[in-house]
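Reading through the structure tokens given below for one structure.
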Amino acid sequence: MAKPFFRLQKFLRRTQFLLLFLTAAYLMTGSLLLLQRARVALPQALRAPGSLQALPVATVALGVGLLDGRSLRDPHSSPDLLLDVDTLRSPLARLPPGIRWPRRNRSSLRRRWLHHLTSDPQGPPTLSPEASGPANHNRGNYLGCFSEEGQERTLKGAVFYDLRKMTVSHCQDACAERSYVYAGLEAGAECYCGNRLPATRVSLKECNQECKGEKGSMCGAVRRLSVYSVGLQQPGSKKRRTATYRGCFPLPENVTHTFSSSMTQANMTVETCSGFCSQKEFPLAILRGWDCYCAYPTPQFSLRDAVDGALCSQAPETQGLPGYCEVYQTPVQDTRCTDRKFLPDKSKVFVALSSFPGAGNTWARHLIEHATGFYTGSYYFDGTLYNKGFKGEKDHWRSRRTICVKTHESGRREIEMFDSAILLIRNPYRSLVAEFNRKCAGHLGYAPDRNWKSKEWPEFVNSYASWWSSHVLDWLKYGKRLLVVHYEELRHSLVPTLREMVAFLNVSVSEERLLCVENNKEGSFRRRGRRPHDQEPFTPEMKDLINGYIRTVDQALRDHNWAGLPREYVPR
């Protein structure tokens, strides 16, 4: 009996030594693999390959410029805790295939919408072309440090922000694209363009903030501008914008009084006239024979009475009439309505700018900000919009420092927080397409064909169509004081509708400022280029569903003493 016991004891001792040895070998092997992986990952992170593979969690948390490849070039980014970018980039990742949105659970749907908003695949802003490498300071001279404290900005032709990736060349490219001569950088993340230098030069030491995206380069300070000349554009940069033909118009009675600047030259061309007016920062170049005039839109020359282009023709066989002129839009922005600020005192009336997603809320904010001169706020935070100049995005939505607050929320509690609201309504067919494009391709992109053909599109329509209806119905029911604005009316009759909106906001606006807004009505928020998907995306079943919601909303508007929906909404 004792002999088998001793054999068992001997076997167990050997097993203990064997397990201890295997455990030590396993730990050593794992440590070696981790060290090897760390050595390989570091040079890969520094090389920043063109095809993105992963994003730091910190980048995802910020929600600004998520899919911009340049954010991976920062060697200080944490290499651990990485997320798969393909997962972030894919619209299907936002809602897994097979999962249908609950029709009745509106709060759940809105939470999903807000989550997708911060992971917008939109690239860098329109005014910030991709920088292909580090800043090249030889392309433009550094002109010094300037102060614009206590005075109106001189460099205000174009403005954009980038809290994480601003560089000198980034700003220079943006200004060059719009034919400006000078690029000024402020507070490490702000870029201003113009053709005149600020008047007050200060010590170079006062421009002491590094560029957010370029260590070692100075990008001004608070109310201090590091100013560079733009110089020649680099290969791969966006081409300079050219003059855009606006039409043929009658010459005003008093040309000298109406047009601020002029030049006469033999064989005058559009390029020469546009360049002359751009240098003087005028948005309009007017051409008549050998005469070139520069001007702003005014009540005397409002660009609303265009005539047949043959009356302005320069061809010998047509011989245009002397009382008409050709008008071109220069690349320069009309600066009479670009200055914006926060409200000097907290607003006593808390106003919402409410709409269904895809109904043109961002465009309406652009119009309101430039018409009133005050920033608009947002219930959400969208870094892409902040980079395009919506400074109110960073302000807390309940600060009451903005003229109104963007929201897509509905439901009694959310609505009754506001004292009044502008309710922006758009044709649901167009709203659904616009929001689907934004979800799949960003604010200015188009959803690829594969998204339209997938299950995602019918699931999107089934859930979001009912939200379009419930959003309007809730605001009509619980809103304390409303102004109903239809997107189509705002586009077709911009100045009268916008005048009604600013009056509702209790702001006095001059006619010239409204004309300035009309002259730059699109801003940077319209999708450019040809739509890649021109086929009818709505099936008969989808149309039956949407048409039912249209009838419901149309009747609700009439029941609340508002005009019904525009005729183009109502199914025939």
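In case you wondered, yes, glycine gets a Cβ from its N, Cα and C as well.
What Swiss-Prot records for 139-231 is domain 'WSC 1', and it gives sequence analysis as the kind of evidence. According to Swiss-Prot, the feature domain 'WSC 2' maps to 242-337. Swiss-Prot documents P357 to A as a published mutagenesis change and attaches the note Markedly decreases the expression of Neu5Ac8S epitope; when associated with A-360, A-362 and A-363. The mutagenesis experiment G360 to A is recorded by Swiss-Prot, whose note states: Markedly decreases the expression of Neu5Ac8S epitope; when associated with A-357, A-362 and A-363. Here Swiss-Prot describes T362 to A as a published mutagenesis experiment; the accompanying note says: Markedly decreases the expression of Neu5Ac8S epitope; when associated with A-357, A-360 and A-363. The mutagenesis experiment W363 to A is recorded by Swiss-Prot, whose note states: Markedly decreases the expression of Neu5Ac8S epitope; when associated with A-357, A-360 and A-362.
Classification of G360 (mutagenesis position) by DSSP places it in coil, neither helical nor stranded.
With DSSP states grouped into helix (H, G, I), strand (E, B) and coil, the domain 'WSC 2' (242-337) comes out at 21 helix, 30 strand, 45 coil. DSSP states for the domain 'WSC 1' (139-231), grouped as helix (H, G, I), strand (E, B) and coil, give 14 helix, 37 strand, 42 coil. For W363 (mutagenesis position), the Cβ neighbour count at a 10 Å cut-off comes to 18, with all displayed protein chains included. Take the CB of T362 (mutagenesis position) and look out to 10 A: across all protein chains shown you find 21 other CB atoms. With respect to their backbone Cα atoms, P357 (mutagenesis position) and W363 (mutagenesis position) stand 12 Å from each other. Using a 10 Å radius centred on the Cβ of P357 (mutagenesis position) and all shown protein chains, the other Cβ atoms total 21.
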